[in-house]
Amino acid sequence: MDFSMVAGAAAYNEKSGRITSLSLLFQKVFAQIFPQWRKGNTEECLPYKCSETGALGENYSWQIPINHNDFKILKNNERQLCEVLQNKFGCISTLVSPVQEGNSKSLQVFRKMLTPRIELSVWKDDLTTHAVDAVVNAANEDLLHGGGLALALVKAGGFEIQEESKQFVARYGKVSAGEIAVTGAGRLPCKQIIHAVGPRWMEWDKQGCTGKLQRAIVSILNYVIYKNTHIKTVAIPALSSGIFQFPLNLCTKTIVETIRVSLQGKPMMSNLKEIHLVSNEDPTVAAFKAASEFILGKSELGQETTPSFNAMVVNNLTLQIVQGHIEWQTADVIVNSVNPHDITVGPVAKSILQQAGVEMKSEFLATKAKQFQRSQLVLVTKGFNLFCKYIYHVLWHSEFPKPQILKHAMKECLEKCIEQNITSISFPALGTGNMEIKKETAAEILFDEVLTFAKDHVKHQLTVKFVIFPTDLEIYKAFSSEMAKRSKMLSLNNYSVPQSTREEKRENGLEARSPAINLMGFNVEEMYEAHAWIQRILSLQNHHIIENNHILYLGRKEHDILSQLQKTSSVSITEIISPGRTELEIEGARADLIEVVMNIEDMLCKVQEEMARKKERGLWRSLGQWTIQQQKTQDEMKENIIFLKCPVPPTQELLDQKKQFEKCGLQVLKVEKIDNEVLMAAFQRKKKMMEEKLHRQPVSHRLFQQVPYQFCNVVCRVGFQRMYSTPCDPKYGAGIYFTKNLKNLAEKAKKISAADKLIYVFEAEVLTGFFCQGHPLNIVPPPLSPGAIDGHDSVVDNVSSPETFVIFSGMQAIPQYLWTCTQEYVQSQDYSSGPMRPFAQHPWRGFASGSPVD
């Protein structure tokens with residue numbers, strides 16, 4: 001059995017088949033317990049590994065397939081998903097979109113000279129193949145390229161990009177938001193990658209987030225202009241607009257404006273000639289283009305160049321989704337959306353009237369006076385100043401249901417195309433504006449009618465465009481999603497679909513169309529725990545229970561959030577408090593249930609972090625090392641209390657201890673020594689006081705406690721707390737429970753953790769001092785005698801032969817070892833030691849206002 005699988009260089013001798021890496025050896029052991037890890041196929045998880053560099057240890061990255069419905073649910077809650085997986089398990093995650101492939105051709109949609117020497121342009125293209133000297137990567141602080149653009153660059157350019165990034169962090173530390181790091185580009189067509197860290201969006205700190213994004217762009221420009229004068233072209237993505245949740249429109253405007261301010265009107269000696277703003281996603285391309293036009297003015301490209309669009313073909317009908325202005329379209333027919341009593345109401349009607357001219361309004365009113373009936377849904381006029389023959393005005397009558405009007409008006413417009421021999425028609429996103437039809441519902445109705453028309457009128461050749469206003473990105477996403485769904489359905493029924501939508505592309509063993517979760521972590525345990533949690537979340541039906549003692553520490557703000565979640569998501573949330581156990585029971589429809597569960601888990605992670613920080617401040621104060629300056633700068637500090645987890649050499653004592661675990665049915669996978677100088681100093685101070693009180697008698701016991709994985713690191717960081725242990729019956733008092741009987745612990749673990757493959761047991765030195773018989777009403781140790789000032793130090797289950805010890809202060813225990821076990825048998829391996837690996841807490845992003853945990 002290997003006790004040192006925290007870090008190790010990956011190596012494998014293919015000729016002999018011999019594993020020469022400690023980490024691969026550990027992975028082999030895990031493969032015996034979790035057979036799906038060996039498959040490496042798209043049905044389970046697809047692991048790849050990066051070998052160790054410096055002290056950062058190994059990284060694991062798995063791609064977990066999910067279905068399209070689950071992808072939609074998770075995409076709507078991507079921030080919460082990523083935050084929970086990072087804060088709960090230490091894993092970085094991103095969602096792989098099922099509709100990412102798009103058009104593979106590079107397309108320039110905007111171009112403008114910023115200065116006489118430097119041109120800015122907007123491109124729809126894949127940054128992994130975009131031809132420039134330097135590509136900017138949207139990176140995180142740790143430069144762990146586990147998903148999104150970062151992962152795509154590593155896959156295309158080679159793992160040396162990740163290795164070089166790890167070396168950078170090992171040498172210089174994390175990269176703060178607004179800063180950059182530069183590495184080689186591997187096999188990419190560019191010469192360098194500039195890893196820029198953008199801000200994580202906080203609604204309450206809009207100005208601060210915008211400032212950090214501006215600093216990131218300025219850092220990029222300073223590098224390509226002043227530090228590396230060989231760079232002539234640079235490509236920049238929409239930094240922070242992905243999982244960092246920076247609003248897309250604000251993001252692109254900030255980037256373009258920062259570039260303009262940094263370059264225009266400032267003489268400089270530089271070889272830089274071109275700045276490319278690049279994305280392969282249509283909404284981002286449209287946002288970059290709109291921001292550039294708004295800030296820099298009209299594009300200097302020819303008018304014929306437009307962004308690429310989604311398209312599908314059914315029989316003789318071509319259906320397209322484009323981003324643009326409905327009044328600027330060129331087609332036989334442009335469709336208008338009007339109030340029958342006032343043609344000037346509504347954004348679409350106003351835009352069309354302004355472009356078409358007052359003659360159109362006069363004809364509309366005249367035609368309405370002659371032909372109008374209360375049941376009429378479509379009125380036809382000439383196009384006048386628009387680039388069309390006719391305008392079909394859809395009339396929204398207030399007395400009819402809006403979805404019904406949309407359905408019948410759409411059908412009537414298409415039927416008129418046959419009557420008037422129309423070959424092209426452009427629709428706005430009918431119903432999604434003032435009519436307030438949900439964008440998904442409107443898209444479904446419009447697609448239903450178009451596809452029904454295509455099947456019923458096979459011989460009629462018609463091009464239908466849905467024209468989405470450039471800034472209506474959510475509507476564009478809804479329509480694109482509907483097209484992707486319909487394309488898939490139609491391809492199964494042998495309809496004619498363009499080759500670009502049928503192409504089967506594979507990415508890391510998965511089809512590019514297949515939605516998935518990219519998961520990246522430092523070790524196999526955290527990867528397994530995160531994967532197991534994801535599976536539990538996705539297996540929910542209409543009921544779920546969250547068990548977490550931090551529920552007791554929810555403040556008014558959190559309870560207001562719970563109330564709001566009940567209202568907006570149509571779920572019921574019930575708080576259940578019983579001795580030793582606190583739960584939230586959530587019931588509701590599956591999609592709402594998953595959304596609410598992730599929001600609650602995210603909230604509990606933040607409360608847990610706030611509580612841990614309070615414990616840290618208490619530790620510093622107990623040592624007399626807490627200052628006002630520390631308190632002021634705490635939120636700016638990347639680390640507070642640092643601890644080490646290190647592999648343990650195979651001493652005889654640990655070998656004997658391992659045998660005791662195995663006798664109790666717990667197979668040991670790994671043991672790590674915990675080293676926390678701050679926690680140890682506080683513990684030793686307490687121990688010295690107790691030894692003086694007991695006149696040097698033995699004051700401590702070596703005891704054990706099982707802890708859920710999500711609390712293992714926080715125990716190493718701030719010590720044992722009642723809220724971190726597994727639930728137990730507080731029959732000896734409301735304290736922190738330990739046992740010296742491994743057999744009892746193992747039996748309890750098998751009952752409580754029957755579904756968990758891994759069990760985590762801390763071995764601790766516990767200051768038990770004077771102890772007495774415990775009682776359920778104890779909230780502190782009883783006095784040594786009735787009326788005495790001094791009290792006992794702990795309580796036990798049986799004074800004459802104690803097995804269970806209860807303390808009431810976390811400073812009375814120090815974690816020494818963490819044993820990772822499984823309840824299933826695994827083949828034992830040789831002992832080996834390895835290098836130490838530093839751990840620190842994950843950065844906490846705080847509450848929007850104040851602290852509810854008082």
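From the backbone N, Cα and C atoms, a Cβ is placed for every residue, glycine too.
Positions annotated as domain 'Macro 1' by Swiss-Prot, on the basis of sequence analysis: 107-296.
Cβ-based neighbour count (10 Å, all protein chains) for G147 (mutagenesis position) stands at 24. Experimental mutagenesis at this site is recorded by Swiss-Prot as G147 to E, annotated: Reduces the binding to poly(ADP-ribose) by 50 percent and prevents increase in DTX3L-mediated histone ubiquitination without affecting ubiquitin ADP ribosylation, interaction with DTX3L and STAT1 and DTX3L catalytic activity; when associated with E-346.
Here Swiss-Prot flags 306-487 as domain 'Macro 2', drawing on sequence analysis.
Long-range Cβ contacts of G346 (mutagenesis position) within its own chain (separation 6+, distance under 8 Å): S337, V338, N339, G433, N434. Listed in Swiss-Prot as a mutagenesis experiment, G346 to E is described as follows: Reduces the binding to poly(ADP-ribose) by 50 percent and prevents increase in DTX3L-mediated histone ubiquitination without affecting ubiquitin ADP ribosylation, interaction with DTX3L and STAT1 and DTX3L catalytic activity; when associated with E-147.
For the domain 'PARP catalytic' (628-850), the mean pLDDT of the prediction comes to 78. Per Swiss-Prot, the feature domain 'PARP catalytic' maps to 628-850.
Among the sequence features in Swiss-Prot, the mutagenesis site Y737 to A is noted as follows: No defect in ubiquitin ADP ribosylation and the interaction with DTX3L. Under the three-state DSSP scheme, Y737 (mutagenesis position) falls in the strand class. The C-beta environment of Y737 (mutagenesis position), restricted to residues of the same chain at least 6 apart in sequence and closer than 8 Å, consists of Q705, S725, C728, P730, T804, F805, V806.
The Cβ of F738 (mutagenesis position) lies under 8 Å from the Cβ of H701, L703, F704, Q705, A764, V766, T804, F805, V806, I807, A813, each on the same chain and at least six residues away in sequence. Here the residue is the original one, but Swiss-Prot notes a mutagenesis experiment at this spot, F738 to K: Severe reduction in ubiquitin ADP ribosylation. No effect on the interaction with DTX3L and on DTX3L E3 ligase activity. Increases DNA repair.
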